[in-house]
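First the structure, in the form of structure tokens, and then the observations on it.
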Amino acid sequence: MVRGVEQGGPAMDESSSSSSPSPVSAPAGQAAMTAGGIATVAAVLIVFAALTLAFVLLQCYCDERRRAVTTTSTSGRGRRPRPRRRSGSGGDGGTGGGVDPEVLRSLPVTVYSRSTAAAAAKEEEEEDDDGVECAVCLAELEDGEEARFLPRCGHGFHAECVDMWLGSHSTCPLCRLTVVVPPPPLPPVPPEPPASYTVSLPASVLLGLSDHGAGAVTMTAEGRSTLVIEIPESAASTTPRDAAARSSPSLARLRSLRRLWSFGRQGAAGSTSSCSCATGGDNDDGDVEHGVSVTVAIRAVEAATPARPPEAEAGARTAAAHVRN
């Protein structure tokens, strides 16, 4: 039995040895797994360290820039970076152009004082513990700096900054309110009333008469002008010739022609004394010529006048007889 066990012992040893791994291959696999894990952990640590370093550098840069702006604003020299003029003419709040230079120079420039600004804010029931910040350069106003406070909205800025801004804009940088109040439109011009006036002219100028007065009245109604000539009637007693002349308009024309001709004859006789006649025969010739001219004028008027009633015809003949006499 012992022998059987001894015989079975080697068999069992062989089976166990065949089933268990070799001691040389196990440490090699463990070493390979350990190297890969170490590389992964190292890569993660390197990336995390790089991100942390970048964040720290960015924070330091922002702090340094903020500190530099604060230092330059309190030093009094080169205290603010000048705002760059925009290439556009209007910007967001512009109206196509800046403020007129004359208006810009008329805006008041004051020396800023924090105590004065705090007192003014207290009177207006406003809390202004942080002071006034210029919206153009994003820096606070310090004591002794020149500042402009816009008249309409009351916002304050550095004088240089707001002058540069208003050179290309016409509104406040904060509230976009126009700096200058636009002028009110002009009221419409009322239409002129119709003109009416009276001009008195002597009748001798208008009709060649010397014993009457005439009035010329110009009246404007609905945009049209009308000339009215008024000839007053004579206060003397009327004669049959005047009655006949009133009954017929052609006789009135004839009288006008006769008087015009007589005035022209008197003017010609007065201007040239050498043409005056010394004999009675010459006077007779002048009377004949006068009668012929009057007859021709009467015929011309009768031809131009339409048919008249018998009474008017008789009056015209009577007037013609008087004229010839």
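Every residue gets a Cβ built from N, Cα and C, even glycine.
Secondary structure at Val136 (mutagenesis position), taken from DSSP and collapsed to helix, strand or coil, is coil. Annotation of the mutagenesis experiment Val136 to Ala in Swiss-Prot: Loss of E3 ubiquitin ligase activity.
Taking a C-beta cut-off of under 8 Å and a sequence gap of six or more, Leu138 (mutagenesis position) has these contacts in its own chain: Val69. Here the residue is the original one, while Swiss-Prot reports the published mutagenesis Leu138 to Ala with the comment Reduces E3 ubiquitin ligase activity.
For Arg148 (mutagenesis position), the count of additional Cβ atoms within 10 Å of its Cβ stands at 21 [all protein chains shown]. Swiss-Prot gives this note for the published mutagenesis Arg148 to Ala: Reduces E3 ubiquitin ligase activity.
Under its mutagenesis entries, Swiss-Prot includes Cys153 to Lys with the note: Loss of E3 ubiquitin ligase activity. Cys153 (mutagenesis position) is surrounded by 15 other CB atoms, counting those within 10 A of its CB over all protein chains shown.
In Swiss-Prot, a published mutagenesis experiment is listed as Cys153 to Ala, annotated Loss of E3 ubiquitin ligase activity. Rootless phenotype. Classification of Cys153 (mutagenesis position) by DSSP places it in coil, neither helical nor stranded.
Annotation of the mutagenesis experiment Glu160 to Ala in Swiss-Prot: No effect on E3 ubiquitin ligase activity. In this structure, Glu160 (mutagenesis position) is part of a helix by DSSP. With a 10 A radius on its CB, Glu160 (mutagenesis position) counts 19 other CB atoms from all the protein chains.
Quoting Swiss-Prot on the mutagenesis of Val162 to Ala: Reduces E3 ubiquitin ligase activity. Short crown roots with necrotic lateral roots. For Val162 (mutagenesis position), the Cβ neighbour count at a 10 Å cut-off comes to 29, with all displayed protein chains included.
Per Swiss-Prot, mutagenesis Asp163 to Ala is noted as: Reduces E3 ubiquitin ligase activity. If you take the C-beta of Asp163 (mutagenesis position) and look for same-chain residues 6 or more apart in sequence within under 8 angstroms, you find Leu104, Arg148.
Here Swiss-Prot describes Met164 to Ala as a published mutagenesis experiment; the accompanying note says: No effect on E3 ubiquitin ligase activity.
Secondary structure at Trp165 (mutagenesis position), as computed by DSSP, is helix. One mutagenesis experiment named in Swiss-Prot is Trp165 to Ala, and its note says Loss of E3 ubiquitin ligase activity. Rootless phenotype.
One mutagenesis experiment named in Swiss-Prot is Leu166 to Ala, and its note says Loss of E3 ubiquitin ligase activity. Around the Cβ of Leu166 (mutagenesis position), a 10 Å sphere holds 25 further Cβ atoms from the protein chains shown.
According to Swiss-Prot, the mutagenesis experiment Thr171 to Ala carries the following note: No effect on E3 ubiquitin ligase activity. In this view, Thr171 (mutagenesis position) is surrounded by 23 other Cβ atoms within 10 Å of its Cβ, with every protein chain counted.
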Distance [Cα-Cα, Å, rounded] between Trp165 (mutagenesis position) and Val136 (mutagenesis position): 8
Cα proximity to Met164 (mutagenesis position), best match among mutagenesis positions Val136, Cys153, Thr171: Val136
Cβ neighbours of Met164 (mutagenesis position) where a neighbour is any other Cβ within 10 Å: 20
Residue among the mutagenesis positions Val136, Trp165 whose Cβ has the most other Cβ atoms within 10 Å: Trp165
Listed mutagenesis positions among Cys153, Val162, Leu166, Thr171 whose Cα sits within 10 Å of Val136 (mutagenesis position): Val162
